[in-house]
Amino acid sequence: APSQSTVTALLTSCVSYIDDQ
């Protein structure tokens, strides 16, 4: 399974992308 830091970084990227729309 992915590490917690990887999941957190991916989630942050998704939130930033959505917020930028």
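A Cβ is built for glycine as well, from the same backbone N, Cα and C atoms used for every other residue.
Its Cβ placed at the centre, S5 (variant position) has 8 other Cβ atoms within 10 Å. Here the residue is the original one, while Swiss-Prot reports the natural variant S5 to G with the comment In type B.
Annotation note: L10 (variant position) sits in a helical segment as assigned by DSSP. There are 11 other CB atoms within 10 A of the CB of L10 (variant position), with all protein chains counted. Record note (Swiss-Prot), natural variant L10 to K: In type B. The unchanged residue is displayed.
In this structure, I18 (variant position) is part of a helix by DSSP. Record note (Swiss-Prot), natural variant I18 to K: In type B. The unchanged residue is displayed.
I18 (variant position): 8 other CB atoms within 10 A of its CB, across all protein chains.
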